[in-house]
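**Student:** Structure in structure tokens, see below.
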Amino acid sequence: MTVATGDPVDEAAALPGHPQDTYDPEADHECCERVVINISGLRFETQLKTLAQFPETLLGDPKKRMRYFDPLRNEYFFDRNRPSFDAILYYYQSGGRLRRPVNVPLDIFSEEIRFYELGEEAMEMFREDEGYIKEEERPLPENEFQRQVWLLFEYPESSGPARIIAIVSVMVILISIVSFCLETLPIFRDENEDMHGGGVTFHTYSNSTIGYQQSTSFTDPFFIVETLCIIWFSFEFLVRFFACPSKAGFFTNIMNIIDIVAIIPYFITLGTELAEKPEDAQQGQQAMSLAILRVIRLVRVFRIFKLSRHSKGLQILGQTLKASMRELGLLIFFLFIGVILFSSAVYFAEADERDSQFPSIPDAFWWAVVSMTTVGYGDMVPTTIGGKIVGSLCAIAGVLTIALPVPVIVSNFNYFYHRETEGEEQAQYLQVTSCPKIPSSPDLKKSRSASTISKSDYMEIQEGVNNSNEDFREENLKTANCTLANTNYVNITKMLTDV
């Protein structure tokens, strides 16, 4: 710290909340001390009263900032990010306004906020300004056994056995999906019509409907595979339910709802097959029951969403869609307006054409959707000049409509992607920390005679020597890997010896 005033004054008088005195804004002679802060070679100069506005922060508390004092140069030295300090100093000058410089990444600026100890309120304000979405708190069960089981099934990265369970779960999901797809192949189906009885599989086809009706055989390999998969899904679901910290919140989780949807169709199908009577085929009820079963069995395909529990990519996609619901709603609304307008326009443009492919406005909805989304399926095309002009305008309007909300959705995706990878990057790159070494008393006397520091600074250093040696010794033991080459603190003893 460099004192620019002629007479040193007690810095304690300029700090609000100090046990000896209080800060008086009317006393200008007590607030004219100026300090120099060196940020990796870039010097900033400000007044003590500016820093004293936030006494709980690193720069506002004399005890906290004294460890970074360089008595030889009479300044404070911080080996930190230089562009970020412009915003940090402005935070003090403006009385609490925090704005991130455009050339500073989000994660770096967040680390600077934590380093200078601006507080949780400043961090929350910064996150709100940057559009951060507050992460939901995930409580753990209080019971130790339930906590271990919950971590085992809910957090695959928590341990080796948890990873093994996650791998097994993924394999079972994939087997279930593959089985669901393979059982529809003609090679695995009996296409004899009106065969029923003894649990034999049968299928019915018609000219208007392409499909199959299947009666489950308990010896069928696909049924056995399906049963084994359901056993695992049910076991996994029940274990999660009994180990979860909140039973009520368990059923509000979208992932648990997907688990229920993946399990229920099997038991409904099994119950229907067991309750089916042979005379139902003659009563005309079998067709309806099989149609319902076909819809229920279709729900099995949603098991693929169970993979999102073990895939960060799918989780990021889901979070992006959830955060972009407003933009997606606007997109659908714009498309709806465009479909109505261009369907009506192309219908009236083609009304006089004898071979018109647009017999009504609702029939033109499909063409408008395909054109606005730039798919261009080609099953319905306008033939008149007016219809082609409407089609051209429809395609151009579709491109503009879809392009408007895309940047917002991409921005949300980038945010969630960087937030997911931030933890991994922090684990790989350790932040350089400072070694809090307190100089000895003789060195302090020499440094005080060799350089100009304020009375309050000297008192803080002397107090640290007398009262904090043990605390800093313990901290040094914890940070034994910290060397002089990577420290923010200046070794005063070595500097005076060199001089």
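Just so it is clear, glycine is given a Cβ too, placed from its N, Cα and C backbone atoms.
For the published mutagenesis THR46 to Asp, Swiss-Prot gives the following note: Impairs protein folding. Loss of tetramerization. What Swiss-Prot says about the mutagenesis result for ASN207 to Gln is this: Loss of glycosylation site. According to Swiss-Prot, the mutagenesis experiment THR383 to Ala carries the following note: Impairs N-glycosylation and abolishes expression at the cell surface. Listed in Swiss-Prot as a mutagenesis experiment, SER449 to Ala is described as follows: Strongly reduces cell surface expression. Abolishes phosphorylation in response to increased cAMP levels.
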**Student:** Identify, in sequence order, the residues in the chain of THR46 (mutagenesis position) that are 6 or more apart from it along the sequence and have a CB within less than 8 Å of its CB; answer 'none' if there are none.
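**Tutor:** Expected: ARG34, VAL35, ILE37, LEU89, TYR92, GLN93.
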**Student:** Give the helix, strand or coil assignment DSSP yields for THR383 (mutagenesis position).
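**Tutor:** DSSP assigns THR383 (mutagenesis position) to coil.
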**Student:** As a test of the contact definition, list every same-chain residue at least 6 positions from THR383 (mutagenesis position) whose Cβ is closer than 8 Å to its Cβ.
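**Tutor:** Residues satisfying the criterion: GLU350, GLU353, ASP355, SER356, GLN357.
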**Student:** Can you tell me the three-state DSSP label for THR46 (mutagenesis position)?
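**Tutor:** The three-state answer is strand.
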